[in-house]
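Trainee: Can you keep this structure in mind? I'll have questions shortly.
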Amino acid sequence: MPALLERPKLSNAMARALHRHIMMERERKRQEEEEVDKMMEQKMKEEQERRKKKEMEERMSLEETKEQILKLQEKLSALQEEKHQLFLQLKKVLHEEEKRRRKEQSDLTTLTSAAYQQSLTVHTGTHLLSMQGSPGGHNRPGTLMAADRAKQMFGPQVLTTRHYVGSAAAFAGTPEHGQFQGSPGGAYGTAQPPPHYGPTQPAYSPSQQLRAPSAFPAVQYLSQPQPQPYAVHGHFQPTQTGFLQPGSTLSLQKQMEHANQQTSFSDSSSLRPMHPQALHPAPGLLASPQLPVQIQAAGKSGFATTSQPGPRLPFIQHSQNPRFYHK
C-alpha cells in the first residue's frame, strides 16, 4: 500500500511572502484593467467630440452660406471692374500712340515733299543753265534739238509724190515717149491725153508724204534703181508711125524682135512690144541735149527718187547690142 507523504508545514515567513506575491499579482492585473478602461474611455470621448463637431458643421445655417457667396461675388465684380478699367486705359494708350505715329508720318511726308521740290527746282535750274551754255551759242542747242525731234517724228527722208502729168510736155525731148495715144499729126508741144498705165496704177496727191523706208515696197514703180533712164513705163500702141519713114519700119521691127529674143530681162507677165521710134528716132528729135531731158523727165514724171540714184546709161544706138528693160 502506497505510503502517504505529508506536506511539510510552511513557516510563517514563507506564508507571508506567498501572500504578498499573490496580492501583487492581483494589483498588477487590476491596474492593467484600469488602464485599458481609461484608454477605451478616452477613445469614446474623442469619438463623441468628432461627432459633435460634425453635427455642428452640419448645423451651419443657409444664411451663412449665402453671405459667403455674396462676398465672393462682390470680389469677382471688383476684379471685373478693374479689368475693364485696365482695358480702357490700354485702348486709350493705343489710340494716342496711333495718333502720334500718324502725326509723325505726316510731318515726315511734308518734309520729304518739300525737300524733293527744292531739289527738283535746283536740278531744273542747273539743267537749264547747262542747256543754255554761253551767250553766243544760246539758240543753237534748241535748233539742234528741234531738228532731231523733227527727224524722229517724220523720218530721215520724206518723199513727195504728185499726180502723173496728163500732158505730153512732161516727156518732151525723150524719143521713147513719143508714141502716146492721140491724133496722128499732133505735135509734142500740144496737150495730149495722159498715158495709159496699168489698171492697178496708184495715184497720189501732192500733199501726201511717204517715208523713205516704207515708200519703196508700196509703189510698184519705186523699185531698185535700174541702169537705164529711158525705160518704158506704160502700154503704148505700136500702130502709130509717128516720125518714122515707112521704108525703115520693117527692118527696125525685125531688129526689135531679134533683140527681144536675145535679152534676158523681161517682165513677170510678158514682154511689151516697143515702138520702133524708141530704137531709131528721127534726127530732128535728137537735137535737144539729153541731160536736160533726163532732169526734166525725173522731175515731172511723178516718181519719187532716192538720194542715191542708179547709174545712168546713154541712149541705145544701132551699133550696140540692143537690150531693153521693160517695166
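From the backbone N, Cα and C atoms, a Cβ is placed for every residue, glycine too.
Okay, these came from Swiss-Prot:
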MUTAGEN   LYS45 to Arg  Decreased stability of the protein, probably due inability to interact with TBL1X; when associated with R-71. Abolishes sumoylation; when associated with R-71
MUTAGEN   LYS71 to Arg  Decreased stability of the protein, probably due inability to interact with TBL1X; when associated with R-45. Abolishes sumoylation; when associated with R-45
MUTAGEN   LYS254 to Ala  Increased stability due to impaired ubiquitination; when associated with A-300 and A-327
MUTAGEN   LYS300 to Ala  Increased stability due to impaired ubiquitination; when associated with A-254 and A-327
MUTAGEN   ARG312 to Ala  Abolished methylation; when associated with A-323
MUTAGEN   ARG323 to Ala  Promotes ubiquitination and degradation by the proteasome. Abolished methylation; when associated with A-312
MUTAGEN   LYS327 to Ala  Increased stability due to impaired ubiquitination; when associated with A-254 and A-300
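Describe the structural context of each listed feature in the structure shown, including burial, neighbouring residues and relevant distances.
Mentor: Every protein chain considered, the tally of other Cβ atoms within 10 Å of the Cβ of LYS45 (mutagenesis position) stands at 10. Taken residue by residue with DSSP, LYS45 (mutagenesis position) is part of a helix.
According to its DSSP assignment, LYS71 (mutagenesis position) is helical. Here the Cβ of LYS71 (mutagenesis position) has 10 other Cβ atoms within 10 Å, regardless of which shown protein chain they belong to.
Around the Cβ of LYS254 (mutagenesis position), the same chain contributes no residue under 8 angstroms that is 6 or more positions distant in sequence. DSSP gives LYS254 (mutagenesis position) a helix state.
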Trainee: Distance between LYS71 (mutagenesis position) and LYS45 (mutagenesis position) at the Cα atoms, whole Å?
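Mentor: About 37 Å separates the two Cα atoms.
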